[in-house]
Amino acid sequence: MTALHSVSKTPAIKEEEEDGDERDGRGVPLGPRNHDYRGRKGDEESGADTVTSPITFEKKKIAPRASTHSEQSILSSISLKSMVNQHRQQQLQQESSTGAGTGFVDRKQQIQSPAMVSILRKNSAEENVRSSHSSKLGEGQIDGRKASASKEIGKTLPFTDDQRSNPELDPTNSVVDVSRGKNTKSKTVFNELEDDADDDDEVRQKNLTTQALRKLSSFKMNASSNLRLSKENKAKESSSSSTSSVSSSSTSKVENIVDKLTTTNSSSMSQLRFGNTNVIIDSVNHAAKPPHQQMLRKPSLEFLPQPASSTNLNFNSNKHKSNVRQISNPKKPLYIPAVLRKVSETNITNDDLLNATLSSYYKKASNLEHGFNPSKSQSASVQNANNLRIISSQSSVQSNTSSILESYKNKISSYLFPNSIPNSDRINLIPTISNRNSARVNPPTKDHWIPDSKRNSCRYCHKPFTLWERKHHCRHCGDIFCQDHLRHWLYLDSQANFIMINELNNGGINGGGTLCKICDDCLVEYENLSTTNHNANTNEDNINVEEGEDDDNDNRKKLRNYYKNRQMNALFRPKKGGSSQEHATVDRDTTTPIQVKSNDEEADNENTGGEQEEGNDVLGSVIGSVPANWNWSSF
């Protein structure tokens, strides 16, 4: 059965191929021939029921692919590109003759917009290649389509000639159905274009052609006007360069011409398409412009960012600077040690410290004297303790200001070079205390001083004087001592007499005093005098309730008499180290200070014994043994 089937199929297929070739030659449309084949071979198929219907194949003639562009678009592109190429060649020749050499764009425009120059050069190269290629392709298509001259410009749409892209518009397209059943038949479907769609396409194509022709005409007019104006400008520039001075009328004419050039250039703007964006560029012709206008000219590219105004930049920068904190601001530490602090911040001088120290010292001493009165309350003792604290603190402040070092320097210089410092300056070096209303107090007199040649050793310890152990005069007695036995300081007036505490508070006998060095013997004498004065004051306080203030005047008179007697008998004072006979003679002649005691006072002294004297001695030693400027750093 397989052999018969293969033999029976072979002549039928051959016959159908021959019939198809004949129909193709006569121009008859192709169609299936299944019914003819079935009519002739019906007996054979009826005899063999198992044999299926044969598969038929039809040949389809494929039409050649049409071009992607319409004839109208090809012609318009050829005409436009040819005109552009001619115009560019003319401009290149003019620039080469004038020596510009930049190509397409001025030098200042190249500096302002280098991206514009690169775009123009790239576009010119691409357009030249495209124009040459399109011209060749257009000529070949025109020669190939001369046979079918029935078509007119604008009647065919671009991208619609390809029959394969839209299968519904192809009249030769047919659908073949393959059937394996006995009663299946193939049918062909023919679709034709509608008349309304054809009319709309013709109207659109006509509008496109008219727009292309208008662009061509406007471009030709602009090119001719630009060439004419550029020639006129070159002629005027050459004439203006030959002449040395140009009148105001000529400058106005040149400005008018420049305005015309700008208007024509602005009208002759063209658009270039890069991808999906349209970029507006100036025309290729760039007429000569004055330098001030060329500096003001800016590139007209839409995609180039415009620089912001300078005022806005300055405002933003100033605003930014105001908000930023400076790094170099001076910083002050939270705490400054006492050593690093400036003395000027306290506004305290050395004189202020000295006066405060001395005044507080004598206030303390006077308070201690009045503190022995049993009628006083406990507030006096508290005040005395506070005064002692003030004295110690002020003494330490005085040492920090280095006043002691300065005083020692002045003293050393005065001892080594006594004639170098005048008496007026030497007086100023000695610290004094005086009333506010009184003049400066003169230093103690030196008339009672013993000459240096009279003693070769200390009067108290007999230590010989050498280069290292120097001689020191006591300002009160005038004798010569070593440094170890001349270390006390007390106030003396101009006659080298002691100034007591009460007198110092009242301004002193002579209106003030000077702080001077005294020996140990003079200190004992001062203590005895202070204790005597204290006893007299305490007794007078008890009597003043009845007698009044008459006793105060008596005490002052007694003190004055004491000083007069002391001055008279200063030469007859006994000296340590002398013989017993000398002491005896001196004791006979010397006078002691007058001590006035009442009967009640003598009785009190007899009852109490030596307890009160011991207490007074302790008080006197405390007052006189510590110098006024003593502090912890003087060891």
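Each residue, glycine too, has its Cβ placed from N, Cα and C.
Packing around Pro337 (mutagenesis position) is summarised by its Cβ count: 7 other Cβ atoms lie within 10 angstroms of its Cβ, all protein chains included. Swiss-Prot lists Pro337 to Ala among its mutagenesis entries, and the accompanying note reads: Mildly decreases interaction with and activation of TOR1 in response to glutamine. Sensitive to rapamycin.
Under its mutagenesis annotations, Swiss-Prot gives Pro337 to Ser the following note: Decreases interaction with and activation of TOR1.
As a published mutagenesis entry, Leu340 to Ala appears in Swiss-Prot alongside the note: Decreases interaction with and activation of TOR1 in response to glutamine. Sensitive to rapamycin. Other Cβ atoms within 10 Å of the Cβ of Leu340 (mutagenesis position), summed over all protein chains shown, number 7.
Listed in Swiss-Prot as a mutagenesis experiment, Arg341 to Ala is described as follows: Abolishes interaction with and activation of TOR1 in response to glutamine. Sensitive to rapamycin. For Arg341 (mutagenesis position), the number of other Cβ atoms no farther than 10 Å from its own Cβ, over all displayed protein chains, is 10.
The annotation Zn(2+) 1 binding site is assigned in Swiss-Prot to Cys458, Cys461, Cys482, His485 on the grounds of sequence analysis. DSSP gives His485 (Zn(2+) 1 binding site) a coil state; it is part of no helix or strand.
Cβ environment of Cys519 (Zn(2+) 2 binding site): Arg459, Tyr460, Cys474, His476, Cys477, Asp479, Phe481, His485, Leu486, His488 lie under 8 Å away, each six or more residues apart in the same chain. Swiss-Prot lists Cys474, Cys477, Cys519, Cys522 with the feature Zn(2+) 2 binding site.
For Arg475 to Ala, Swiss-Prot lists a mutagenesis experiment annotated as follows: Decreases localization to the vacuolar membrane and results in rapamycin sensitivity; when associated with S-522. When Cβ atoms from all protein chains are considered, those within 10 Å of Arg475 (mutagenesis position) total 25, not counting its own.
What Swiss-Prot notes for the published mutagenesis of Cys522 to Ser is this: Decreases localization to the vacuolar membrane and results in rapamycin sensitivity; when associated with A-475. Classification of Cys522 (mutagenesis position) by DSSP places it within a helix.
Here Swiss-Prot describes Val626 to Ala as a published mutagenesis experiment; the accompanying note says: Increases activity in presence of glutamine.
Take the mean position of the Cβ atoms of Cys474, Cys477, Cys519, Cys522, the recorded Zn(2+) 2 site; other residues of that chain with a Cβ within 8 Å of it are Arg475, His476, Gly478, Asp479, Phe481, Leu486, Ile518, Asp520, Asp521, Leu523. Separating the Cα atoms of Cys482 (Zn(2+) 1 binding site) and Leu340 (mutagenesis position) is a whole-number distance of 39 Å. On the backbone, the CA of Pro337 (mutagenesis position) and the CA of Cys461 (Zn(2+) 1 binding site) stand 46 Å apart. When the binding-site residues Cys458, Cys461, Cys474, Cys482 are compared by the number of other CB atoms within 10 angstroms of each CB, Cys461 has the fewest. Among the recorded positions listed here, namely Cys458, Cys461, Arg475, Arg475 has its C-alpha nearest to that of Arg341 (mutagenesis position). Per Cα geometry, Arg475 is the residue among the recorded positions Leu340, Cys458, Cys461, Arg475 nearest to Cys522 (mutagenesis position). Taking CA atoms as the reference points, Cys461 (Zn(2+) 1 binding site) and Arg475 (mutagenesis position) are 18 Å apart.
All protein chains included, His485 (Zn(2+) 1 binding site) registers 17 other Cβ atoms within 10 Å of its own Cβ.
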